[in-house]
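Listed in Swiss-Prot for this protein:
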ACT_SITE  LYS80  active site, nucleophile
BINDING   13-15, 20-22, 31-34, THR79, 117-121  ADP-D-ribose binding site
DOMAIN    14-155  domain 'Macro'
MUTAGEN   LYS80 to Ala  Loss of de-ADP-ribosylation (in full-length and macro domain fragment), mutation in macro fragment no longer neutralizes DarT mutant G49D, mutation in full-length protein does neutralize DarT G49D toxicity in vivo
Amino acid sequence: MITYTQGNLLDAPVEALVNTVNTVGVMGKGIALMFKERFPENMKVYALACKQKQVITGKMFITETGELMGPRWIVNFPTKQHWRADSRMEWIEDGLQDLRRFLIEENVQSIAIPPLGAGNGGLNWPDVRAQIESALGDLQDVDILIYQPTEKYQNVAKSTGVKKLTPARAAIAELVRRYWVLGMECSLLEIQKLAWLLQRAIEQHQQDDILKLRFEAHYYGPYAPNLNHLLNALDGTYLKAEKRIPDSQPLDVIWFNDQKKEHVNAYLNNEAREWLPALEQVSQLIDGFESPFGLELLATVDWLLSRGECQPTLDSVKEGLHQWPAGERWASRKLRLFDNNNLQFAINRVMEFHC
């Protein structure tokens with residue numbers, strides 16, 4: 001029997017929990033990230049199986065939790081092949097038939113299922129719901145809880161992250177702390193730009209690249225997808241948010257946990273003191289640019305001068321904006337957003353620090 005509900009699927013009082021996964025072994029955001037943290041052994045087995053090409057669309061990859069309380073089974077349901085790609089309805093249809101087989105063969109009494117392929121997967125929820133009802137609706141001996149699309153399961157703040165600091169973790173956490181000290185809220189967008197400017201400062205000081213971030217010219221300026229891994233480690237212990245940081249939108253606010261101020265400061269002044277000059281340079285560089293607009297402007301101009309082969313002139317930078325690699329829509333947005341005075345101010349500041 002199917003029942004529809006909303007909320008946190010991991011709290012469901014059922015024998016089996018369905019976790020939507022890809023076939024490459026990444027649980028980086030949304031409910032999959034929560035599964036990764038709640039059931040680490042499942043993550044280890046699943047990741048190994050992905051390396052061995054054992055996780056495929058249309059087939060459930062099932063592990064047992066071994067817990068006395070809570071669910072017995074974790075049903076890893078592949079809704080994607082690559083984590084960056086969208087789901088396909090045929091993968092949902094085939095997977096539901098394999099899920100049905102599992103429920104019958106194992107005599108499962110209750111199961112909780114998320115909105116398969118909807119949300120991050122890009123599928124239309126009413127279409128997915130119809131497929132679930134068609135495949136499982138006649139299983140009267142199984143209590144099937146269907147969690148409809150909602151942000152509630154994502155908006156559960158992470159209670160704790162890693163405690164061990166590294167130079168990269170300490171530097172990013174300190175950048176966020178300093179930003180708040182200035183009286184400015186710090187968004188995820190701004191952290192991306194701060195990280196870019198820090199990496200550039202480290203380059204200029206000819207120090208070891210502790211961040212190892214792979215930046216690309218994105219919608220709002222330089223963007224590094226792998227920064228999310230670093231932020232996820234800090235999330236819950238050194239940084240806080242109303243939702244999990246990997247699920248946050250560009251303008252969602254991230255703040256520093258002030259209870260960790262002394263610990264971070266001690267680490268930076270001992271193990272990571274080599275990178276303090278780069279941190280100081282970023283603090284001076286962003287003076288007067290402390291806002292989503294200002295940091296996008298500054299980081300975009302810095303990208304064009306350092307990676308886009310532009311000259312430090314207004315005409316050259318504007319031509320670089322016309323050719324912004326993220327696409328015509330985002331190039332036009334930047335040209336509308338940044339006037340000549342803004343651009344010249346940013347050019348002067350970048351040249352002051354990076355000439």
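From the backbone N, Cα and C atoms, a Cβ is placed for every residue, glycine too.
So, quick note: what you're seeing has the original residues, none of the substitutions.
Features recorded in Swiss-Prot, as mapped to the structure shown.
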residue : record                    : Cβ contacts under 8 Å, 6 or more apart
PRO13   : ADP-D-ribose binding site : SER110
GLU15   : ADP-D-ribose binding site : PRO71, ARG72, TRP73, VAL108, GLN109, SER110, ILE111
VAL21   : ADP-D-ribose binding site : MET27, ALA32, TYR46, VAL55, PHE61, ASN76, PHE77, PRO78, THR79, LYS80
LEU33   : ADP-D-ribose binding site : MET27, ASN232, ARG244, PRO246, ASP247
ALA118  : ADP-D-ribose binding site : ASN124, TRP125, VAL128, PRO149
ASN120  : ADP-D-ribose binding site : LYS29, GLY30
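The DSSP secondary structure for VAL21 (ADP-D-ribose binding site) is strand. Counting every protein chain shown, the Cβ of LYS80 (mutagenesis position) has 23 other Cβ atoms within 10 Å. The binding-site residues examined here are ILE31, THR79; by Cβ neighbour count within 10 Å, the least packed of them is ILE31. Confidence across the domain 'Macro' (14-155), taken as the mean pLDDT and rounded to a whole number, stands at 88.
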